[in-house]
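Swiss-Prot annotations:
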- His234 to Ala: Reduced efficacy of Zn(2+) to potentiate proton channel activity (MUTAGEN)
- Glu238 to Ala: Reduced efficacy of Zn(2+) to potentiate proton channel activity (MUTAGEN)
- His531 to Arg or Ala: Eliminated the ability of Zn(2+) to potentiate proton channel activity (MUTAGEN)
- Glu535 to Ala: Reduced the ability of Zn(2+) to potentiate proton channel activity (MUTAGEN)
Amino acid sequence: MASQTSAPAEPAPMPSPEAKTTEGASSYDQADMETKHAGSPCPPKQKSWLARHFSLLLRRDRQAQKAGQLFSGLLALNVVFLGGAFICSMIFNKVSVTLGDVWILLAALKVLSLLWLLYYTVGTTRKPHAVLYRDPHAGPIWVRGSLVLFGSCTVCLNIFRMGYDVSHIHCKSEVELIFPAIEIVFMIIQTWVLWRHCKDCVQVQTNFTRCGLMLTLATNLLMWVLAVTNDSMHREIEAELDALMEKFSGNGTNTCMCLNTTVCEVFRKGYLMLYPFSTEYCLICCAVLFVMWKNVSRSLAAHTGAHPNRSPFRLHGTIFGPLLGLLALVAGVCVFVLFQIEASGPDIARQYFTLYYAFYVAVLPTMSLACLAGTAIHGLEERELDTLKNPTRSLDVVLLMGAALGQMGIAYFSIVAIVATQPHELLNQLILAYSLLLILQHITQNLFIIEGLHRRPLWEPAVSGVMEKQDVELPRRGSLRELGQDLRRASRAYIHSFSHLNWKRRMLKEISLFLILCNITLWMMPAFGIHPEFENGLEKDFYGYRTWFTIVNFGLPLGVFYRMHSVGGLVEVYLGA
């Protein structure tokens, strides 16, 4: 060893003239290449045959996907236009096109959609490599729960309808019993399929699957349109019959009387009470089917294929938000019960309208201030924006903005009617304030929810940071003690940053819980009760009976859907805070 150390160092080999020439040439070539690169653009590097062939296949696959989406979208558009033409013809020309004709068309569409749903479950999903990925963001539990709840209510609605038709079987056609039976079977199977497969990203039979999804979506959309228009016609006919009965009381006989008055009253009240849920069920099915259509042939990364880690739903010490929300809920239930009791009589006293609108005027500005405070806290946070492509979140935003147009449209029509007639009366001033505050509350709440949905959850960066640190440092450090010390240091740093953001998290959770309870209250009142927008008579006298009925019956279901969808979005904001 000593001899090896004391030995003289070997002299470095001298480069040969050829090597010098080669080295000089290479340096000259390199300088020349740099000059060419700086002066003029280099010619593109030629790709290999495999890379060119692979990119060509990818391009053809994208073109095939776009063609399939275009064709299925056109199919749905034509079906909706055909059904819309039938429904409009039924409204404006009741002699040539009757309600029975529309039912026949919808029954044919339901049977076709039913056959596709069964084939999708039995055939498509059981093929090899059919469902390689499942979208973790699609079909959250509140959407599937609402699907089952509203689907069950709609099935009960059709049972009440069949019972009512059976009690009048002596003056009604027996064929009319077939349509509710088909709808019951269709809704049961559709709810079951959507519950099981709403997260699927199908990779086989993509074009056929897209067409089936669009056909089912168009069928649900036409069911919603018919439910809204048929409800308005039913209310109009009922109001006209009541007026005729008051005018000609005791004169004439009704040939279609129920044989058992008590049973018919149960069927009629059950049908009227459950009717709003059918419109909500159709809207939710359309949203779920659209997400499934967007997920056809979609490929997800390995880490997004599984269910992401989610923060559990805990109160985290929130006090004021739940208390204020429960206070609004109790007050809303009291106002709702008083108004419903008064509405069961022949006329509603003016003071109950004042109480109803005064409750809204008190709650809506509080919700708007809470939304503005939450949006400001989002701006103060250090969380990054989540810019990844997410079809479910994009659909949530579109549905949130679109559903808000329902009640906002009614509010704008009310503002015009009040300002143009008698804006100085107390009730009219309350309705005017209610309409303005409703528009403001929708805008601020949409801003708060959309801002929260596009923020990364607070727990996500810490978990991923610790995992990346483990992956990087594990091969480098051999001591488990040093690794434990690093993990403890990372935990202390996370706890320190958590304590600094704690007040923001708590404020966001307080605001989210308060808004959740308020939206539940504002969802319950129009969904289960009488609509003051029609009963107060102001807008009805200004726009006319048929026009205002159409506006209300198209706007209110969207408003109910907006409140329910807002609750789901606020739950996501609460969990991500």
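Glycine is no exception: its Cβ is also placed from the backbone N, Cα and C atoms.
At each noted site, the model still has the original residue.
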If you skip the near sequence neighbours and keep only those at least six away, which residues in the chain come within under 8 angstroms of His531 (mutagenesis position), Cβ to Cβ?
-> Val552, Leu556
According to DSSP, which of helix, strand or coil covers Glu535 (mutagenesis position)?
-> helix
Around Glu535 (mutagenesis position), how many other C-beta atoms are within 10 angstroms of its C-beta?
-> 15
